[in-house]
Amino acid sequence: MWLFHTLLCIASLALLAAFNVDVARPWLTPKGGAPFVLSSLLHQDPSTNQTWLLVTSPRTKRTPGPLHRCSLVQDEILCHPVEHVPIPKGRHRGVTVVRSHHGVLICIQVLVRRPHSLSSELTGTCSLLGPDLRPQAQANFFDLENLLDPDARVDTGDCYSNKEGGGEDDVNTARQRRALEKEEEEDKEEEEDEEEEEAGTEIAIILDGSGSIDPPDFQRAKDFISNMMRNFYEKCFECNFALVQYGGVIQTEFDLRDSQDVMASLARVQNITQVGSVTKTASAMQHVLDSIFTSSHGSRRKASKVMVVLTDGGIFEDPLNLTTVINSPKMQGVERFAIGVGEEFKSARTARELNLIASDPDETHAFKVTNYMALDGLLSKLRYNIISMEGTVGDALHYQLAQIGFSAQILDERQVLLGAVGAFDWSGGALLYDTRSRRGRFLNQTAAAAADAEAAQYSYLGYAVAVLHKTCSLSYIAGAPRYKHHGAVFELQKEGREASFLPVLEGEQMGSYFGSELCPVDIDMDGSTDFLLVAAPFYHVHGEEGRVYVYRLSEQDGSFSLARILSGHPGFTNARFGFAMAAMGDLSQDKLTDVAIGAPLEGFGADDGASFGSVYIYNGHWDGLSASPSQRIRASTVAPGLQYFGMSMAGGFDISGDGLADITVGTLGQAVVFRSRPVVRLKVSMAFTPSALPIGFNGVVNVRLCFEISSVTTASESGLREALLNFTLDVDVGKQRRRLQCSDVRSCLGCLREWSSGSQLCEDLLLMPTEGELCEEDCFSNASVKVSYQLQTPEGQTDHPQPILDRYTEPFAIFQLPYEKACKNKLFCVAELQLATTVSQQELVVGLTKELTLNINLTNSGEDSYMTSMALNYPRNLQLKRMQKPPSPNIQCDDPQPVASVLIMNCRIGHPVLKRSSAHVSVVWQLEENAFPNRTADITVTVTNSNERRSLANETHTLQFRHGFVAVLSKPSIMYVNTGQGLSHHKEFLFHVHGENLFGAEYQLQICVPTKLRGLQVVAVKKLTRTQASTVCTWSQERACAYSSVQHVEEWHSVSCVIASDKENVTVAAEISWDHSEELLKDVTELQILGEISFNKSLYEGLNAENHRTKITVVFLKDEKYHSLPIIIKGSVGGLLVLIVILVILFKCGFFKRKYQQLNLESIRKAQLKSENLLEEEN
């Protein structure tokens, strides 16, 4: 049942999400009726605290007044025209209204035409109303040059005694912009009135066609009229002509209607036939009044009317009196010019008659020429006198299109600052005007920097104006959104009596209209400007989304620094964010100024309906303006059919009567008023009984939960009578196994309807242990109780503004229920954990190192340490072998768990309480014989506890890892070369490497072959071979090589091979040449080819460094050369002599005789035996 009750309670509530403008109950001005709203603002009379909604309107038949004041009457907005506001004649092109505690200033830009001016003028008329909206002063700027005083005082830069005047906290502006201008259709009568207001100039030419004029002179008169009309048509687009010829008869050659066709009118002039006879000048002038300047012949009531009389003599036989015609009522307002041709006008009577025809003064209206050929010399002078040439096509414009009052600020009870955006060819400027003296001083950039006049042209300076309250001074600023096509903000600076605008901030994107809207903000409401918001509503990303730049003002020198950039919802293009901005006062009720920014085209063209436009609310903080909006109000959520929602806005005053600041937002044709919602800030408290849990406690805990409003207002009290506070309790937050819980789940989710004693609400709750023992594992850490809360209100309740919790205060509070601890009557037990660790070695060689030992000594020299834990982080290539633990305290460790690239082993030391004691632990790891990817790794020991004031001890050891390998070079060997067996020898030098390389260590084999000895090239390397494809070899010529410095060698051939395998044979084939080297061989007996293994010792460890060097020695063998012929001859001669001597001695001894006889006997015996054998064979 309680669950159903809770769900029903929640379902009947509407969550209050928007902070903190109430969009559920807006008020709108009547749609389709008077007035048609262009802009709106709120104004309050300080003397009576009466607040009105002021709206501006275009000039129509239904809304004749440009300003209306509106009030809330029985939940409806009723509007009435503000009386005694002068309405200037002409077509209204814009209305600007600003207010301060000094009053209200309304300026109307009016399109008018001066008499005989060739072009229209767009200037302003301003009316200053008092705080009670009674008229105080009026200023008309049609003749601005006569109102200027270049020596008028400018107060900027001086200390200003009253900072309230013109301050950003009580000045709100609203003005109609061209981009959103869409006036109601006007009645036909009004259109006719406006046409007459721009009716132009009507010129009636009266030509003397009497008989006293010769035909050639009459033709010259017609040519003069043609040239005059053609000359005027080129400059004056609104000039119309009529031509009347007089003599014996008076006839209209063509009237004002016919002159619309320029070429036809010029042709008619040339086709005129002279009528002759008498000179009826007075009758001809009366004819123009009766038959030309009438509406039936194309004349407009408010057009400027001019007569040009061309005659060759005095009046003759005219029935009408000239004086009577001149003084007739129809002649009033008609300017007359007279041209007398001929000698007759030298007489006094005829001259007086000519002056009577012309208007005063005669110097500029009566002309005399001696003959008709001299008429063309009068054209330029006549044109200048008839039509004022200032402001004509091609000429520079000064104040004709100034639009005085396009933007405005009230400075005090007599001075105003008015933007003149169109002055000086739209370079713009500002007018500092004194409403009492009716004098002003024009301020612009051109006067200050004539060299930069080209950049100033068309910059629209004065599009927006504002006043900054700097430290003990005022500063006038003006926006120029087209300055150098990027836009800029100008600040008025003084040098002596000179004052001019100079740029201080410039836009960053072409066409962004940077500076079109300025909004000074006094965040802390101390009277000094803290920030300046500068809008660039056409800033382009995908479309013209717009953005706002927030600049901070320096308190020291008043300089600007960019604080942040604001932008609207990224999903909308062409939103024009920043089109309007306003400081809204303290909407969030934190004594800080809030700001509203409009995006009137956001959602334009969307499919969800005809409403479009949004307003963003940004709250002020002590360190500045918030970076994100607290609320986005869309037109579609307010009312259907609202267009350009956010084109103007203002706030800061209470029109609804609830004591809170309200705001108004302008849309096309209507104004919307929103009330702000009371902001509630709650102070939450919680009391526990018992205040601390004893060890082994198994009872219930009484909880007293109270909510107290820290800031009570009438609106908040009224709203809280109907609001509900929904709160939720989360007991033992952050614990996987909770030790306490609510005795009844319903008591942890409450719908509270009544507040006790107005500002405080309390509730009693019960907490009880969960199933099992209350203190099974964690009996020492506090039990955290989190209270989350929110305000809710019944749906459809709009009688009072709905309260809302402060957006910037977390809607929850956390309270701690501690356990009792034996800590010498102190609130917290403070343990003092000390950790000391050592490792058996810092450098480990994979493949060589077998074990690593870490000794850990943990000491608690303080009070009890609860739930003491030790975390041991070590690299994965260390495998736990054994762990030596003391018998006391008890240490229990979990199995290591892989986390990322390490293993973590968690140990519980002396759980639950580690008393004052020490523990020594030894951890032994075995190093895996696998390649380790990193050069270093850390072993980290971290010890923590669960005391309220946690203790933390940790130590880290960094291990250096290298990988071992075995590489053996073949033993040194000797080779022999017989240098006497030819001039060159081909040799191959083999370097054999073998060993064990389990971890893919890369090492280098360097072979050094001496090639040049004493400047002679002895050895040339021909070829290099290797057996492994992975081996990469390079070679170069070096002057020194390897580890040995061998004498006589000047150059080496160095071969470097990178090897990563177990075995490799590298063979270097070379050619040894001895040509021209006989002298060298006298001193050089051998060559040494060197071989050496090297490697990166920071990565690898060579396990047999004694076998990393070898050499191959080449020994040279040398043969002696002898002259053999003399020795042979001498030996032969000596031998013969010795033989002869021996023979002589033997002969004398009879040696040869006995021997010879024996030989002969043996020969005879052999012959006989042979013969006997032959005979036997034959037989």
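Yeah, the Cβs are placed from backbone N, Cα and C, and that goes for glycine too.
Residues as originally present; substitutions not included.
According to Swiss-Prot, the protein has these features:
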type: BINDING; residues: Asp522, Asp524, Asp526, Asp530; note: Ca(2+) 1 binding site
type: BINDING; residues: Asp586, Ser588, Asp590, Asp594; note: Ca(2+) 2 binding site
type: BINDING; residues: Asp654, Ser656, Asp658, Asp662; note: Ca(2+) 3 binding site
type: DOMAIN; residues: 200-389; note: domain 'VWFA'
type: MUTAGEN; residues: Asp208 to Ala; note: Loss of E-cadherin binding
type: MUTAGEN; residues: Phe316 to Ala; note: Loss of E-cadherin binding
Q: In whole Å, note down how far the CA of Asp586 (Ca(2+) 2 binding site) lies from the CA of Ser656 (Ca(2+) 3 binding site).
A: 16
(Q) Here's one to test understanding: among the recorded positions Phe316, Asp526, Asp530, Asp586, Asp594, whose C-alpha is closest in space to the C-alpha of Asp654 (Ca(2+) 3 binding site)? (A) Asp586
Q: Using C-alpha atoms only, work out the spacing between Asp522 (Ca(2+) 1 binding site) and Asp658 (Ca(2+) 3 binding site) and round it to an integer in Å.
A: 24
Q: Between Asp590 (Ca(2+) 2 binding site) and Asp524 (Ca(2+) 1 binding site), find the distance joining the two CA atoms and give it rounded to the nearest Å.
A: 10
Q.
Within 10 Å of its Cβ, which one of these recorded positions (Asp208, Asp586) has the largest number of other Cβ atoms?
A. Asp208
**Q.** Long-range Cβ environment of Asp662 (Ca(2+) 3 binding site), under 8 Å and at least 6 residues apart
**A.** Leu42, Gly651, Phe653, Asp654, Ile655, Ser656, Val673, Phe674, Arg675, Ser676
Q) Here are the binding-site residues: Asp526, Asp530. Which has the lowest count of other Cβ atoms within 10 Å? A) Asp526
Q) Relative to the Cβ of Asp524 (Ca(2+) 1 binding site), which residues of the same chain, six or more apart in sequence, are found under 8 Å away? A) Asp530, Lys591, Leu592, Thr593, Gly620, Trp622
**Q.** Least Cβ-crowded entry, counting other Cβ within 10 Å, from the binding-site residues listed as Asp522, Asp594, Asp654
**A.** Asp654
**Q.** Alpha-carbon distance [Asp526 (Ca(2+) 1 binding site); Asp594 (Ca(2+) 2 binding site)] in Å
**A.** 14
Q: Express the distance between the Cα positions of Phe316 (mutagenesis position) and Asp586 (Ca(2+) 2 binding site) as a whole number of Å.
A: 85
Q. If one measures from the C-alpha of Asp658 (Ca(2+) 3 binding site) to the C-alpha of Asp586 (Ca(2+) 2 binding site), what distance in angstrom results, rounded to a whole number?
A. 14
**Q.** Neighbours of Asp586, Ser588, Asp590, Asp594 excl. site residues, C-beta within 8 Å of centre, Ca(2+) 2
**A.** Gly585, Leu587, Gln589, Lys591, Leu592, Thr593, Asn619, Gly620, Val679
Q: Provide, as an integer number of angstrom, the distance between the C-alpha atoms of Asp586 (Ca(2+) 2 binding site) and Asp208 (mutagenesis position).
A: 78
